[in-house]
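Peer 1: According to Swiss-Prot:
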type	residues	note
BINDING	ALA60, GLY61, GLY62, ASP63, PHE64	malonyl-CoA binding site
MUTAGEN	TRP79 to Ala	Forms the C6 epimers of 6-methyl-t-CMP in 16:84 ratio of (6R):(6S) epimers
MUTAGEN	TRP79 to Phe	Forms the C6 epimers of 6-methyl-t-CMP in 17:83 ratio of (6R):(6S) epimers
MUTAGEN	MET108 to Ile	Forms the C6 epimers of 6-methyl-t-CMP in 92:8 ratio of (6R):(6S) epimers
MUTAGEN	MET108 to Leu	Forms the C6 epimers of 6-methyl-t-CMP in 47:53 ratio of (6R):(6S) epimers
MUTAGEN	MET108 to Ala	Forms the C6 epimers of 6-methyl-t-CMP in 45:55 ratio of (6R):(6S) epimers
MUTAGEN	MET108 to Val	Forms the C6 epimers of 6-methyl-t-CMP in 95:5 ratio of (6R):(6S) epimers
MUTAGEN	GLN111 to Asn	Forms the C6 epimers of 6-methyl-t-CMP in 75:25 ratio of (6R):(6S) epimers
MUTAGEN	GLU131 to Ala or Gln	Does not catalyze production of (2S,5S)-5-carboxymethylproline but catalyzes decarboxylation of malonyl-CoA to methylmalonyl-CoA
MUTAGEN	GLU131 to Asp	Catalyzes production of (2S,5S)-5-carboxymethylproline and decarboxylation of malonyl-CoA to methylmalonyl-CoA, but with much lower specific activity for decarboxylation
MUTAGEN	HIS229 to Ala	Forms the C6 epimers of 6-methyl-t-CMP in 70:30 ratio of (6R):(6S) epimers
Amino acid sequence: MVFEENSDEVRVITLDHPNKHNPFSRTLETSVKDALARANADDSVRAVVVYGGAERSFSAGGDFNEVKQLSRSEDIEEWIDRVIDLYQAVLNVNKPTIAAVDGYAIGMGFQFALMFDQRLMASTANFVMPELKHGIGCSVGAAILGFTHGFSTMQEIIYQCQSLDAPRCVDYRLVNQVVESSALLDAAITQAHVMASYPASAFINTKRAVNKPFIHLLEQTRDASKAVHKAAFQARDAQGHFKNVLGKKY
């Protein structure tokens, strides 16, 4: 469910879920983790760009076709483990990583983007963390935003559940650069080339030190987030939202 190609020393990983909004299904998660591992192990690759594809979303979050089925405790626990493992897979890449965000980055897609060293955003894209208004727990998102952007910003984003356009994302410092959609991938690759030119040893060891507490934070939130999501899914408050999104496919 991904395409992999190189632009000189930059590996471009393009998400290719059949749905243009790239919801994170189990298969897409595995494909992304495997692609990141290949890029990390390839000495010819000096930086990595992850992109949702032209006229597609970066990721609209969890795949509701799968998430709607979560009810048993063990299934919810396994799903949270998958989510945390995906995020840690990005943080463990020892090369520069760039997220090129177009369309929507919703929920899990928003959180996934925050794992990257740099984020570039199309001027028409939107970040959204809407979980709470739909009856879905947001403890993982809260932990991530609290770490990356501070407690007050985290509170605003997860409690207001609003769509954040490019100017608001810049205000919150969620992104490093905003460009036109047609220029997004080229701009991300250009930034990746800049960072790929840094001496490898200094970058690798600095990044490892920088990301270590972030990885530890995600590990710490596993059990607490399993409890939060069990309570939320077992209340079944989210089922109406899943039905509205999926329609006849529900």
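Backbone N, Cα and C define each Cβ position, glycine as well.
The noted changes are left out; the structure has the residues it started with.
Help me picture these features in the structure, burial and contacts included.
Peer 2: DSSP classifies ASP63 (malonyl-CoA binding site) as coil under the three-state reduction. Other Cβ atoms within 10 Å of the Cβ of ASP63 (malonyl-CoA binding site) number 21 in total over all chains.
Its Cβ taken as reference, TRP79 (mutagenesis position) is surrounded by 20 other Cβ atoms within 10 Å in the chains shown.
DSSP classifies MET108 (mutagenesis position) as helix under the three-state reduction.
Using a 10 Å radius centred on the Cβ of MET108 (mutagenesis position) and all shown protein chains, the other Cβ atoms total 25.
Cβ neighbour count for GLN111 (mutagenesis position): 24 (other Cβ atoms within 10 Å of its Cβ, all protein chains included).
Taking the Cβ of GLU131 (mutagenesis position) as reference, residues of its chain lying under 8 Å away and at least six apart in sequence are, in sequence order, GLY107, GLY137, CYS138, GLY141, ILE158, CYS161.
For HIS229 (mutagenesis position), the same-chain residues 6+ apart in sequence whose C-beta sits under 8 angstroms from its C-beta are LEU70, ILE76, TRP79, ILE80, ILE136, GLY137, SER139.
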Peer 1: Measuring Cα to Cα, how many angstrom lie between ASP63 (malonyl-CoA binding site) and GLN111 (mutagenesis position)?
Peer 2: 15
Peer 1: Using Cα coordinates, what distance in whole Å links PHE64 (malonyl-CoA binding site) and MET108 (mutagenesis position)?
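Peer 2: Taking the Cα atoms only, PHE64 (malonyl-CoA binding site) lies 12 Å from MET108 (mutagenesis position).
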Peer 1: Can you tell me how far the Cα of GLY61 (malonyl-CoA binding site) sits from the Cα of GLN111 (mutagenesis position), in Å?
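Peer 2: About 9 Å separate the Cα atoms of these two residues.
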Peer 1: Please report the distance from the Cα of GLY62 (malonyl-CoA binding site) to the Cα of GLN111 (mutagenesis position), rounded to the nearest angstrom.
Peer 2: 11
Peer 1: Are there any residues at least 6 positions away along the chain from ALA60 (malonyl-CoA binding site) with a Cβ closer than 8 Å to its Cβ? List them or say none.
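Peer 2: Long-range Cβ contacts: ASN19, HIS21, ASN22, PRO23, GLY103, TYR104, ILE106, GLY107, GLY109.
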